[in-house]
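Copied over from Swiss-Prot, here are the features:
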type	residues	note
ACT_SITE	Tyr151	active site, proton acceptor
BINDING	10-33	NAD(+) binding site
BINDING	Ser138	substrate binding site
VARIANT	Val34 to Phe	In strain: PS246
VARIANT	Val68 to Ile	In strain: PS230
VARIANT	Lys185 to Arg	In strain: PS295
Amino acid sequence: MSLTNKNVVFVAGLGGIGLDTSRELVKRNLKNLVILDRIDNPAAIAELKAINPKVTITFYPYDVTVPVAETTKLLKTIFAQVKTIDVLINGAGILDDHQIERTIAVNYTGLVNTTTAILDFWDKRKGGPGGIICNIGSVTGFNAIYQVPVYSGSKAAVVNFTSSLAKLAPITGVTAYTVNPGITKTTLVHKFNSWLDVEPRVAEKLLEHPTQTSQQCAENFVKAIELNKNGAIWKLDLGTLEPITWTQHWDSGI
């Protein structure tokens with residue numbers, strides 16, 4: 001899929017991986033890049049505009065933990081501005097197993113709520129045009145870092161939720177896939193802690209192993225968006241992009 005003249009809404013598009021991905025996106029000659037983030041970063045917005053002045057870049061403050069009704073209200077404003085949204089990227093995430101409720105609220109519940117809100121506009125059963133959802137998971141979603149089970153569990157939930165969305169595409173008209181970064185050098189990794197402090201040096205230990213830069217991750221992130229494969233589970237690790245084959249151990253029969 002060519003991203004030329006597409007309208008993209010990027011939740012958490014100013015974070016570590018998020019900002020590098022936004023830089024790559026504007027190089028693709030989007031029509032609009034709408035960034036929703038908790039904290040404004042005027043310098044980053046100015047930089048993105050300078051990379052490609054032809055792309056209209058808009059920022060709205062957004063906390064993914066707000067109720068669905070508030071998200072729907074914000075999306076209504078965005079749709080009024082850009083008319084159509086082609087791609088939604090759900091990228092909000094924290095890695096803090098000391099904050100159990102907030103980790104789940106940001107990493108999973110917020111993603112589900114944002115998705116639920118945009119379906120109000122996209123769902124073909126309501127006359128919507130459909131759309132594409134790219135959810136940011138993590139390699140911990142299919143193989144946990146056991147010292148951070150809350151974070152890992154929240155990312156496993158993202159993978160399963162997104163796989164369900166993909167299978168619902170014939171009903172809703174909305175396709176979906178996950179991009180799942182491996183250990184990437186960002187402030188998120190440097191600051192994170194373990195559940196109940198079972199491993200006080202968990203961040204330090206992880207960084208002793210091979211990692212990738214956020215730029216490497218961002219380049220493959222955008223490649224995955226361009227490939228636009230419904231139901232894909234992409235692994236973005238050590239500068240590579242690889243599809244993961246999910247093994248089915250049970251079938252609901254419905």
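Note: Cβ is positioned from N, Cα and C throughout, glycine not excepted.
Here the original residues stay in place, and none of the substitutions has been built in.
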### Message
Can you give me the same-chain residues 6 or more apart in sequence from Gly13 (NAD(+) binding site) with a CB-CB distance under 8 Å?
### Response
Leu19, Thr21, Ser22, Leu33, Ile35, Leu36, Asp37, Ile89, Gly91
### Task
Have a look at the binding-site residues Gly16, Leu25, Ser138 and say which one has the shortest Cα distance to the residue listed as 'active site, proton acceptor'.
Ser138
### Query
Near Leu25 (NAD(+) binding site), which residues of its chain come within a Cβ-Cβ distance under 8 Å, counting only those 6 or more away in sequence?
Leu3, Val8, Phe10, Leu33, Val222, Ile225
### Query
What's the CA-CA gap between Arg28 (NAD(+) binding site) and Val34 (variant position) in angstrom, rounded?
14
### Query
Using C-alpha atoms, which one of the recorded positions Gly16, Lys31, Val34, Val68 comes nearest to Lys185 (variant position)?
Gly16
### Ser138 (substrate binding site) versus recorded positions Gly16, Lys31, Val34, Val68 - nearest by Cα
Gly16
### Summary
The rounded CA-CA distance in Å from Gly16 (NAD(+) binding site) to Val34 (variant position) is 17
### Message
So if I measure Cβ to Cβ from Val68 (variant position) and keep only same-chain residues at least 6 apart in sequence, which ones fall under 8 Å?
### Response
Asn113, Thr116, Ala117
### Query
So what sits near Lys31 (NAD(+) binding site) in its own chain, CB-to-CB under 8 Å and at least six residues off in sequence?
Asn5, Lys6, Asn7, Val55, Thr56, Val82
## Note on the structure
Within the same chain, the residues at least 6 apart in sequence whose Cβ is under 8 angstroms from that of Val34 (variant position) are Asn7, Val8, Val9, Phe10, Ile57, Thr58, Phe59, Tyr60, Ile78, Gln81, Val82, Ile85
### Query
Within 10 Å of the Cβ of Lys185 (variant position), how many other Cβ atoms can be counted across all chains shown?
17
### Task
Fewest other Cβ atoms within 10 Å: which of the recorded positions Phe10, Tyr151 wins that one? Let me know.
Phe10
